[in-house]
Amino acid sequence: MRRNSKERKNRATRRSQGSYQEIIGRTWIFRGAHRGRVTRRNIIWHELIGLRVRIVGSTHPAFVGIEGYVIDETRNMLVIAGDRIWKVPKDVCIFEFEADDGTKIKIPGERLVGRPEMRLKKRWKKW
């Protein structure tokens, strides 16, 4: 799209701005030093991007069995890169995250709904 003789990105609504396709196959970029601090008690407040995840239950049967790395998180969705890119709603799934030490943490998606920065401020009952 040209405007004032300058090339600009197409900012049309409902169009993806970032192409995640170039990320597939490059899982090494997700192995950061922060991954070792995830525990069963703090996963609700922790950064989910970069964690390995698998969907173990869902009200939609096509989502069950999806696995890969979380590459983006919005208020209601997780973007998971595995053999392809999946955009999965949080509230209908049960997720199983893998910590760096190999422990598997199962958590219902209803607990994860909300913007990541707002989840830090929210008070939770004992988890």
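Backbone N, Cα and C atoms are what each Cβ position is placed from, and that goes for glycine too.
Here the residue is the original one, while Swiss-Prot reports the published mutagenesis E47 to A with the comment Fully reconstitutes RNase P activity.
Quoted from Swiss-Prot, the note on mutagenesis experiment E73 to A is: 40% reconstituted RNase P activity. Cβ contacts within 10 Å of E73 (mutagenesis position), excluding its own Cβ and spanning all protein chains shown: 17. DSSP assigns E73 (mutagenesis position) to a strand segment in the three-state reduction.
Listed in Swiss-Prot as a mutagenesis experiment, R75 to A is described as follows: 40% reconstituted RNase P activity. Cβ neighbour count for R75 (mutagenesis position) (all protein chains, 10 Å cutoff from its Cβ): 11.
Listed in Swiss-Prot as a mutagenesis experiment, K90 to A is described as follows: 10% reconstituted RNase P activity. Sequence-distant contacts (6 or more apart, same chain, Cβ under 8 Å) of K90 (mutagenesis position) comprise N76, M77, L78, G109, E110, L112, V113.
In Swiss-Prot, a mutagenesis experiment is listed as F95 to A, annotated with the note 75% reconstituted RNase P activity. Under DSSP, F95 (mutagenesis position) is assigned to a strand (E or B) in the three-state scheme.
Its own atom aside, the Cβ of R115 (mutagenesis position) has 12 Cβ atoms within 10 angstroms in the protein chains shown. Swiss-Prot lists R115 to A among its mutagenesis entries, and the accompanying note reads: 75% reconstituted RNase P activity.
Taking all protein chains in view, 9 other C-beta atoms sit within 10 angstroms of the C-beta of K121 (mutagenesis position). Annotation of the mutagenesis experiment K121 to A in Swiss-Prot: 90% reconstituted RNase P activity.
Here Swiss-Prot notes a mutagenesis experiment, K122 to A, with the remark: Fully reconstitutes RNase P activity.
A distance of 8 Å separates the Cα atom of E73 (mutagenesis position) from that of R115 (mutagenesis position). When the Cα of E47 (mutagenesis position) is compared against those of the mutagenesis positions R75, F95, R115, K121, the shortest separation belongs to R115.
Same-chain residues at least 6 positions away in sequence with a Cβ under 8 Å from that of F95 (mutagenesis position) are, in sequence order, V53, R54, I55, V56, L78, K106, I107, P108, G109, L112. Secondary structure at R115 (mutagenesis position), as computed by DSSP, is coil.
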